[in-house]
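Since the structure comes first, as structure tokens, the remarks are kept for the end.
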Amino acid sequence: MKTLLLTLVVVTIVCLDLGYTLTCVKSNSIWFPTSEDCPDGQNLCFKRWQYISPRMYDFTRGCAATCPKAEYRDVINCCGTDKCNK
């Protein structure tokens, strides 16, 4: 009986882990961020700051398969946990 119970627990844990979907912050608004579930294959969240002028930055957040490449005057942070790109 104990073996059956242990087997069911292990199977449940494995099945739950296979269905995991990463959630990243998507909205560009600092004050009212929204989130999105990342599609299959996109296992990273990113946040990109782009320098526009002194004290002025544009930023973008979302899901990515790989960390986006920084362009001129960009700062990019990538991470792999839920809503880590706040």
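Glycine is treated like the rest: Cβ placed from N, Cα and C.
The noted changes are left out; the structure has the residues it started with.
Database features (Swiss-Prot):
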MUTAGEN   W31 to R  In Tx24; change in selectivity from CHRM1 to CHRM2; when associated with G-36; 51-S--V-62 and 71-P--D-75
MUTAGEN   E36 to G  In Tx24; change in selectivity from CHRM1 to CHRM2; when associated with R-31; 51-S--V-62 and 71-P--D-75
MUTAGEN   R55 to A  105-fold decrease in affinity to CHRM1 and change from irreversible to reversible binding
MUTAGEN   F59 to I  Decrease in affinity to CHRM1 and change from irreversible to reversible binding
MUTAGEN   K86 to E  Decrease in affinity to M1 muscarinic acetylcholine receptors
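Structural mapping of features recorded in Swiss-Prot.
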{"residue": "W31", "record": "mutagenesis position", "DSSP (3 states)": "coil"}
{"residue": "E36", "record": "mutagenesis position", "DSSP (3 states)": "strand"}
{"residue": "R55", "record": "mutagenesis position", "DSSP (3 states)": "coil"}
{"residue": "K86", "record": "mutagenesis position", "DSSP (3 states)": "coil"}
Least buried by Cβ count (within 10 Å) of the mutagenesis positions W31, F59: W31
From mutagenesis positions R55, F59, K86, the one whose Cα lies nearest E36 (mutagenesis position): K86
For K86 (mutagenesis position), nearby residues of its own chain (Cβ under 8 Å, 6 or more apart in sequence): V25, P33, K47
Rounded Cα-Cα span from R55 (mutagenesis position) to W31 (mutagenesis position), Å: 17
